[in-house]
Amino acid sequence: MRRASRDYTKYLRGSEEMGGGPGAPHEGPLHAPPPPAPHQPPAASRSMFVALLGLGLGQVVCSVALFFYFRAQMDPNRISEDGTHCIYRILRLHENADFQDTTLESQDTKLIPDSCRRIKQAFQGAVQKELQHIVGSQHIRAEKAMVDGSWLDLAKRSKLEAQPFAHLTINATDIPSGSHKVSLSSWYHDRGWAKISNMTFSNGKLIVNQDGFYYLYANICFRHHETSGDLATEYLQLMVYVTKTSIKIPSSHTLMKGGSTKYWSGNSEFHFYSINVGGFFKLRSGEEISIEVSNPSLLDPDQDATYFGAFKVRDID
């Protein structure tokens, strides 16, 4: 009895494990459902794709082939063997022939066939055309350079001629006497080293005609020799003043001055003293430049000793 009871109990446990508990319907062992099969494209779609791919590859191959074909046809270095042979014969013929046109023409007729003669004519025409182009371009460049150079020289000459300048030297025939400060009004502007251009000299003053920056300079020499007589005093103030006078706005300004007090004793046979001043100044049209000195009777009258001048450096921005 006990053995039969144990067997029955095992049977019930086995039914619970397989059926999920008492009362559960018996469905047999559980398995995962198989995955669905992938969707296969229709045969017509695959054929269309393969055809399009083939057409695309064919078009690429044809394009590449045409590119290399035309490149080979347009290659300037592509010369046939016959053409090379003709050119070689022509060059050999001209090397061995005399420098007479009649000899060359007769040998061309006898030794060069018609096909090579056509190549020669085409080659000569191309060379002649290229030479004409080179000679013509060089001729045009030479003419252009000549024209440009002429205009440039003319412009330079015109600019130099129009550049204002003046160099004035002392007129020894009209030098004031005395020891006091005086204005020097007697200058040469067209004699010896004196010259003036595009500026005006009037009443002992240099008049500016063009606005601009000018360099002004003055060199004044004083001298005395014992044969000229005794000096009134042994202590002398030897000075020079460069003055600017404006007419539009009445005014006068000293631009530069220089000098010194000297002791000229009667024990010396000869005395000499030189003053030089210079500088850049902005001047307007109509302004006047003049020179003032002390002890004018002691001025050195040589043109390389007493002078003043001006020249324009640049325009006013």
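Glycine is no exception: its Cβ is also placed from the backbone N, Cα and C atoms.
Nope, none of those substitutions made it into this model, it's the original residues.
Positions annotated as domain 'THD' by Swiss-Prot: 164-313.
One mutagenesis experiment named in Swiss-Prot is ARG223 to Ala, and its note says Reduces affinity for TNFRSF11B. Neighbour density for ARG223 (mutagenesis position): within 10 A of its CB lie 17 other CB atoms from the protein chains shown. Following the DSSP three-state reduction, the secondary structure of ARG223 (mutagenesis position) is strand.
Here Swiss-Prot notes a mutagenesis experiment, LYS257 to Ala, with the remark: Reduces affinity for TNFRSF11B. Listed in sequence order, MET239, VAL240, TYR241, VAL242, VAL277 are the same-chain residues at least 6 apart in sequence whose CB falls under 8 Å from the CB of LYS257 (mutagenesis position).
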